[in-house]
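Each remark here refers to the structure printed beneath this line.
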Amino acid sequence: MADPEVVVSSCSSHEEENRCNFNQQTSPSEELLLEDQMRRKLKFFFMNPCEKFWARGRKPWKLAIQILKIAMVTIQLVLFGLSNQMVVAFKEENTIAFKHLFLKGYMDRMDDTYAVYTQSDVYDQLIFAVNQYLQLYNVSVGNHAYENKGTKQSAMAICQHFYKRGNIYPGNDTFDIDPEIETECFFVEPDEPFHIGTPAENKLNLTLDFHRLLTVELQFKLKAINLQTVRHQELPDCYDFTLTITFDNKAHSGRIKISLDNDISIRECKDWHVSGSIQKNTHYMMIFDAFVILTCLVSLILCIRSVIRGLQLQQEFVNFFLLHYKKEVSVSDQMEFVNGWYIMIIISDILTIIGSILKMEIQAKSLTSYDVCSILLGTSTMLVWLGVIRYLGFFAKYNLLILTLQAALPNVIRFCCCAAMIYLGYCFCGWIVLGPYHDKFRSLNMVSECLFSLINGDDMFATFAKMQQKSYLVWLFSRIYLYSFISLFIYMILSLFIALITDTYETIKQYQQDGFPETELRTFISECKDLPNSGKYRLEDDPPVSLFCCCKK
């Protein structure tokens with residue numbers, strides 16, 4: 001007799017044969033045989049890799065690929081991280097160097113307090129920054145240079161933004177102002193002579209009307225080459241620094257804040273030559289990345305094949321149940337055929353392949369998108385490590401975490417949705433009421449971060465202590481606000497959240513001792529008592545031949 005497995009497969013695949021099979025009268029023995037075959041097929045599908053090896057001698061290729069992949073992807077990420085670390089360090093050190101170079105009297109950690117308060121100090125700062133720019137080659141200890149535009153070097157743009165008209169008389173409490181903003185700019189060429197005198201003698205041909213002035217911006221470009229990568233057997237990158245020094249007088253409070261912003265872009269060096277073995281090492285790294293791509297491609301194909309087989313078996317089982325039991329399979333039972341771990345591995349493989357391609361482009365200096373590559377490789381590595389948990393879950397002593405998370409997730413999501421409503425209410429209230437009086441409540445983002453820190457018990461005293469006492473009513477409100485938030489979230493909501501997880505954990509432990517509730521699918525499978533090493537599962541591997549040939553006759 002031919003393998004009955006194919007009967008079910010054939011009937012589930014072709015609607016015409018399904019109708020034929022449904023109408024055909026089969027003997028009770030044949031029906032029992034079909035049920036037995038379906039149970040055995042389902043039981044084999046839900047076996048772990050070791051049991052499948054005992055049942056049919058099938059090698060656990062996906063497990064071997066995942067173990068190999070986790071080692072290779074982790075090594076790749078570490079190597080890329082070390083390279084990216086040099087890029088980040090070079091950016092940060094250059095930004096600090098530029099602040100010391102172009103901001104007069106700048107000291108570290110002065111970004112929030114660096115400001116001037118007199119007109120002469122404003123002109124001093126402007127003249128100092130321009131002079132440092134013109135004397136760059138004489139004052140800078142780095143390999144910085146002006147940007148070349150053809151035969152000329154890029155100029156520094158000095159722009160002031162101010163109200164079109166403004167007559168302000170604070171003594172009389174009167175003003176006349178046109179809020180339209182105008183801009184005036186002029187340029188300073190690096191090769192032009194520049195005479196430095198006193199602020200009264202030389203004001204850069206720039207006259208500032210501080211009553212109307214909003215901002216003054218000095219913008220210029222510099223270039224540099226990151227040579228430290230050579231010591232790590234990597235080709236250097238070329239950097240473009242777009243520097244903007246801003247004198248902010250928008251508040252007109254008598255305090256002009258000064259800041260330096262550094263917009264950095266990495267470019268491929270146009271003409272380079274490095275002696276030694278750097279080129280060879282670069283080729284080795286690209287070969288390694290190519291092998292990672294090949295490994296992930298194999299993993300991707302195997303997992304996609306497994307997902308497709310699961311969906312095919314799902315449809316086959318649904319048709320079988322409808323044909324023999326006149327019942328529809330529940331959605332929860334159907335979802336058991338969709339392996340979420342495989343889907344996660346597929347996503348990680350796709351991210352790794354794309355990230356590895358970008359990494360190879362970066363190493364070849366034809367691409368400089370470090371941030372995108374970091375996100376792709378970092379996310380993929382995280383998912384690869386999480387995917388290994390699936391194989392640990394096949395052991396009863398290791399799958400408690402997985403089962404608890406799966407069981408608790410729906411209730412946790414519902415609970416978090418309710419808690420989020422309360423949390424957002426406190427965020428909006430704290431921002432609008434406490435924002436003018438507390439540094440940690442100046443923006444919605446800062447409010448959310450501050451409240452989340454309070455939930456974790458961090459920085460509580462500082463949050464209370466930094467509240468200004470200029471308004472007694474607001475100060476009293478802040479105490480009620482903070483005490484109620486801490487009491488509500490730490491003692492009630494957080495405790496209920498932990499209790500929700502704990503209750504699920506205890507339930508899972510009890511299930512492990514007394515047995516899990518049987519679904520309709522699991523009950524159907526449990527009637528198959530054949531052990532993996534019984535040899536009966538090997539019969540399912542025969543080529544497919546339909547038993548119901550008479551349907552087509």
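Glycine is treated like the rest: Cβ placed from N, Cα and C.
Modelled residues match the original; the substitutions are not represented.
For D108 (mutagenesis position), other Cβ atoms within 10 Å of its Cβ number 8. Following the DSSP three-state reduction, the secondary structure of D108 (mutagenesis position) is coil. Mutagenesis annotation in Swiss-Prot: D108 to N, described as Abolishes basal channel activity without affecting channel activation by a synthetic agonist; when associated with N-111 and N-112; the structure shown retains the original residue.
The C-beta environment of D111 (mutagenesis position), restricted to residues of the same chain at least 6 apart in sequence and closer than 8 Å, consists of S259. Among the mutagenesis entries in Swiss-Prot is D111 to N, noted as: Abolishes basal channel activity without affecting channel activation by a synthetic agonist; when associated with N-108 and N-112.
Listed in Swiss-Prot is the mutagenesis experiment H252 to A, annotated as follows: Increases inhibition by lumenal H(+). Decreases inhibition by lumenal H(+); when associated with A-283. A 10 Å cutoff on Cβ-Cβ distances gives H252 (mutagenesis position) a total of 14 other Cβ atoms nearby, all chains included.
Record note (Swiss-Prot) on the mutagenesis of H273 to A: Increases inhibition by lumenal H(+). Decreases inhibition by lumenal H(+); when associated with A-283.
In the three-state DSSP reading, H283 (mutagenesis position) counts as helix. Every protein chain considered, the tally of other Cβ atoms within 10 Å of the Cβ of H283 (mutagenesis position) stands at 12. According to Swiss-Prot, the mutagenesis experiment H283 to A carries the following note: Constitutive active channel; abolishes inhibition by lumenal H(+); retains the Ca(2+)-dependent inactivation of the Ca(2+) current. Decreases inhibition by lumenal H(+); when associated with A-252. Decreases inhibition by lumenal H(+); when associated with A-273.
Quoted from Swiss-Prot, the note on the mutagenesis of Y423 to A is: Nearly abolishes channel activation by a synthetic agonist. Secondary structure at Y423 (mutagenesis position), taken from DSSP and collapsed to helix, strand or coil, is helix.
E449 (mutagenesis position) carries a helical DSSP state (H, G or I). One entry in Swiss-Prot concerns the mutagenesis experiment E449 to K. Its note says: Abolishes channel activity.
The annotation that Swiss-Prot gives for the mutagenesis experiment E449 to A reads: Constitutive active channel; greatly impairs inhibition by lumenal Na(+).
There are 18 other Cβ atoms within 10 Å of the Cβ belonging to Y423 (mutagenesis position). Ranking the mutagenesis positions D108, H252, H283, Y423 by the distance of their Cα atoms from the Cα of E449 (mutagenesis position) places Y423 first.
For D108 (mutagenesis position) paired with H283 (mutagenesis position), the C-alpha to C-alpha distance reads 41 Å.
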